[in-house]
Amino acid sequence: MCPGNWLWASMTFMARFSRSSSRSPVRTRGTLEEMPTVQHPFLNVFELERLLYTGKTACNHADEVWPGLYLGDQDMANNRRELRRLGITHVLNASHSRWRGTPEAYEGLGIRYLGVEAHDSPAFDMSIHFQTAADFIHRALSQPGGKILVHCAVGVSRSATLVLAYLMLYHHLTLVEAIKKVKDHRGIIPNRGFLRQLLALDRRLRQGLEA
């Protein structure tokens, strides 16, 4: 199991931090199913965090959050036997570095690899990778029998952010809809910087539809 206790502790800490912040969060009510969908219009970061704290918080080493699309952690990425069992054909590593992740790691499995060298920091610009990552995921799922693992160290922030961007770019989901779709299957908690970047993408896509 991936560290579900860690995820819950992180969510609890962030919730307390939000409440104690000098900038008061906007209060929302209701369950995950009652949260707004298309007509949000544009939630702020605190409202998104409230949505993230609601509903499923547990996770496995990998969870199928969209048909053929698995969101997971480094342990799953290193488990060749499990990758073969799941039929994974592509791996997108959102925590790529000289020490973590290479195409050679999947030699003999027929897996195509894309590494994104991203830092799980609110100051890191993940948005520059949104389109490239979404295109890679789309190509993987477009081929017959294609299945992709999108992962980072824990599978809740960097990789989750790229999966949300993919759902928004290729399936025209709003950010709220994308979060709800993923959280039906796995707890996630992108950092605040990533949430702001996803909000900017959401605004751009919504404004493009309205133009």
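We count from 1, first residue shown onward.
Using the three backbone atoms N, Cα and C, a Cβ is placed for every residue, glycine included.
Original residues fill every noted site, and no substitution is shown.
Across the domain 'Tyrosine-protein phosphatase' (60-207), DSSP helix (H, G, I), strand (E, B) and coil residues number 72 helix, 23 strand, 53 coil. The domain 'Tyrosine-protein phosphatase' annotation in Swiss-Prot covers 60-207 and is backed by sequence analysis.
The 10 Å shell around the Cβ of Cys152 (mutagenesis position) contains 27 further Cβ atoms across the protein chains shown. Experimental mutagenesis is annotated in Swiss-Prot for Cys152 to Ala or Ser, with the remark: Loss of activity.
Residues or ranges marked as active site, phosphocysteine intermediate in Swiss-Prot: Cys152.
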